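Undergrad: Copied straight from Swiss-Prot:
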| type | residues | note |
| --- | --- | --- |
| MUTAGEN | LYS27 to Glu | Impaired DNA-binding |
| MUTAGEN | LYS38 to Ala | Impaired DNA-binding |
| MUTAGEN | TYR39 to Ala | Impaired DNA-binding |
| MUTAGEN | ILE87 to Ala | Impaired DNA-binding but loads helicase normally onto ssDNA covered with SSB |
| MUTAGEN | TYR122 to Ala | Impaired interaction with the DnaB-like replicative helicase |
| MUTAGEN | TYR138 to Ala | Impaired interaction with SSB |
| MUTAGEN | ASN139 to Ala | Impaired interaction with SSB |
| MUTAGEN | LYS216 to Ala | Impaired interaction with SSB |
Amino acid sequence: MIKLRMPAGGERYIDGKSVYKLYLMIKQHMNGKYDVIKYNWCMRVSDAAYQKRRDKYFFQKLSEKYKLKELALIFISNLVANQDAWIGDISDADALVFYREYIGRLKQIKFKFEEDIRNIYYFSKKVEVSAFKEIFEYNPKVQSSYIFKLLQSNIISFETFILLDSFLNIIDKHDEQTDNLVWNNYSIKLKAYRKILNIDSQKAKNVFIETVKSCKY
């Protein structure tokens, strides 16, 4: 249902400078300033620029411990959560626990998606919307939407939001209706994350329909 688009040769080790380039690419990608897919996971960085970095120690240590695929997942998992995450923070134990939780979430994506859909459905009953579709629609009066608030509150995951977007077009519809700064910051990250995911939108839609049906009975 969902699969990451990763750099080629993921089972190899890379040097410290290459780890820095990978980190920089993903960080700029998540901030909407670069496109790792368009440029095929390539970026030019001079040796001089890398040597000037006071934090190159962290990149070197990571290069000795993790393969390319693992590094990409570590950076993606942490930069999805925080676009401005510093390499020193990403290198600590908490960040690595976060990475392992992210891997677990991806492996159980169907279960997590169904769980989030049920939470959305029960939330819709709690707030007493006149129609279930209102949960996914932008409300100009409050400059937000229920589905966005659920994402902000960590009730649903970024993966669930993007799976829903694959057949409901939530992100683009919100973009058309608002230039709200808070939404814009999330929109940049969501669209960047969406680019590095291969999604089976029909399967996501089928799971959504079946899960909502099961909640009604």
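A Cβ is built for glycine as well, from the same backbone N, Cα and C atoms used for every other residue.
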Undergrad: For the mutagenesis positions LYS27, LYS38, LYS216, which Cβ has the most other Cβ atoms within 10 Å, all shown protein chains included?
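TA: Comparing the mutagenesis positions LYS27, LYS38, LYS216, the most crowded Cβ belongs to LYS27.
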Undergrad: Looking only at TYR39, TYR122, TYR138, which of these mutagenesis positions has the biggest number of Cβ atoms within 10 Å around its Cβ?
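TA: Max Cβ neighbours within 10 Å, all protein chains included: TYR138.
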Undergrad: Inside 10 Å of the Cβ of ASN139 (mutagenesis position), count up the other Cβ atoms and send me the figure.
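TA: So the number of other Cβ atoms within 10 Å of ASN139 (mutagenesis position) is 13.
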Undergrad: Validating a neighbour-count step here. Other CB atoms within 10 A of the CB of ILE87 (mutagenesis position): how many?
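TA: ILE87 (mutagenesis position): 21 neighbouring Cβ atoms within 10 Å.
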Undergrad: Between C-alpha atoms, which of these mutagenesis positions comes nearest to TYR122 (mutagenesis position): LYS27, LYS38, ILE87, ASN139, LYS216?
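TA: When the Cα distances are compared, LYS216 comes out closest.
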Undergrad: Whole-number Å only: compute the distance from the Cα of ASN139 (mutagenesis position) to the Cα of ILE87 (mutagenesis position).
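TA: Taking the Cα atoms only, ASN139 (mutagenesis position) lies 37 Å from ILE87 (mutagenesis position).
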Undergrad: Using Cα coordinates, what distance in whole Å links LYS38 (mutagenesis position) and LYS27 (mutagenesis position)?
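TA: Cα to Cα, LYS38 (mutagenesis position) and LYS27 (mutagenesis position) are separated by 15 Å.
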